[in-house]
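Below: the structure, in structure tokens.
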Amino acid sequence: MSDGTASARSSSPLDRDPAFRVITVTKETGLGLKILGGINRNEGPLVYIHEVIPGGDCYKDGRLKPGDQLVSINKESMIGVSFEEAKSIITRAKLRSESPWEIAFIRQKSYCGHPGNICCPSPQVSEDCGPQTSTFTLLSSPSETLLPKTSSTPQTQDSTFPSCKAIQTKPEHDKTEHSPITSLDNSPADTSNADIAPAWTDDDSGPQGKISLNPSVRLKAEKLEMALNYLGIQPTKEQREALREQVQADSKGTVSFGDFVQVARSLFCLQLDEVNVGVHEIPSILDSQLLPCDSLEADEVGKLRQERNAALEERNVLKEKLLESEKHRKQLIEELQNVKQEAKAVAEETRALRSRIHLAEAAQRQAHGMEMDYEEVIRLLEAEVSELKAQLADYSDQNKESVQDLRKRVTVLDCQLRKSEMARKAFKASTERLLGFIEAIQEVLLDSSAPLSTLSERRAVLASQTSLPLLARNGRSFPATLLLESKELVRSVRAILDMDCLPYGWEEAYTADGIKYFINHVTQTTSWIHPVMSALNLSCAEESEEDCPRELTDPKS
């Protein structure tokens, strides 16, 4: 829980006091404070914290301590109120459950032994408190409280309360050595007046002796104005200026205590009446702030011893718990270190996995790019293959046409080859016949001058060899017969030659019935008639017409 900020107040020395604090405490179970003091109690007129009850809100907060002066609770002033009014203020604050505790207090530094007890004028116990504690001086700030010291007090009480015994005074002593009271803010040069006269004197006229300040003591004006604030008097700016004008301050800012009391009596008479403090009570109120503590009763000392022992036992238990918690903390620290190392290892592994994932993603992107490139190459290859297939189809069509042409040409050439072979055979036979005829004619012509008997024998031989019947039958007209024979031979040879002489690309063939027909391999056509038969018939007719007149004229000659 954080400290609350001070509420808006009029500018005063209280606001400038470093010991003045305003805190905010969360309201949960209860305030948990035991108080003492008030204007109707001997430890007053201010209200102090006697004890912080364990389990309460202030105990959980931990900022309030026994001995702190309460200034206000939830902006209700605790200055100039009685003990009962202070309790009613706390009760009213408890009923306001919706708001947290807003507590203004002044931290006191000087305690008498036990933290729950501050210097008190009497061992009287208040209604809600334990042994009553004394109030601090109103003439100095809480952080600079002045306590008188005695050198003649014997230490007869328990060592638990050394500071309280150090300031106790006993009625049996007639004289007590006192140290002068000076403001801590003053320099050593300002203590000369205090050395001349003691700061306060004892008044042992009763069981509770009073200690009054020397009027010649010089104190800070701000401290004296703060004492007025403790009394519940809030001087205005004009009153503060008038007070400083009437009280003469030296170069150090200190004023005489007696002069300040007289001026305060004249200026703040009405305000003292409002807070139920008479003018005659101001010195007693101011003087009652430096009362030493009386000795505590034996039962209270025993009670405090028991509380101390219980506190020591609780401290030992807390120490053991602290050691256990320290061991547990060390174990937790070791576990934390192990967890940190594991976390570092996991983080490194995570970074390695992330790097591997990045590399895998990069490789995947590269593979995807290569796959896209392969697909593009495949598409290009498929397009090229389709183009090549189209070209191949065109080329195959052209090849088919060229093959068909070649086949036609081969067929025609084969036909021509066969025809040439047949013509060769026909020419060979015709040539042999012609050669035989010529040889026979030559022998006949050579032997024409031989005797007739020899000639007749040779004719018979030639006729048998050359098959010339006409020449053998008609011996009388030998030249005419020879001419006729030669014509017949020429006709027969021509018939042999012309019969097998077909035009280019023509070939004769036979059907299954043995009928001859002619095939034109160039035009892929067939014909039943010989392609040159008509031309051959015409030529034969012309020759016969020419030979007939000649045969008719030869016998006449």
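Placement of Cβ uses the backbone N, Cα and C atoms for every residue, glycine included.
Looking at the domain 'PDZ' (19-105) alone, the prediction's average pLDDT is 86. Annotation comment: Swiss-Prot describes 19-105 as domain 'PDZ', evidence class sequence analysis.
A mutagenesis experiment is reported in Swiss-Prot for this position, Ser97 to Phe, and the note states: No effect.
Looking at Swiss-Prot, the entry for mutagenesis of Ser99 to Phe says: Abolishes phosphorylation by PKB/AKT2. Its Cβ placed at the centre, Ser99 (mutagenesis position) has 10 other Cβ atoms within 10 Å.
The annotation domain 'WW' is assigned in Swiss-Prot to 500-533. Only residues 6 or more beyond the boundaries of the domain 'WW' (500-533), in the same chain, are considered here, and those with a CB under 8 A from a CB of the stretch are 408, 411-412, 415-416, 418-419, 422-423, 426.
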DSSP-assigned states of the domain 'WW' (500-533) in counts, ordered helix, strand, coil: 1 helix, 13 strand, 20 coil
Tally of DSSP helical, extended and coil residues in the domain 'PDZ' (19-105): 18 helix, 29 strand, 40 coil
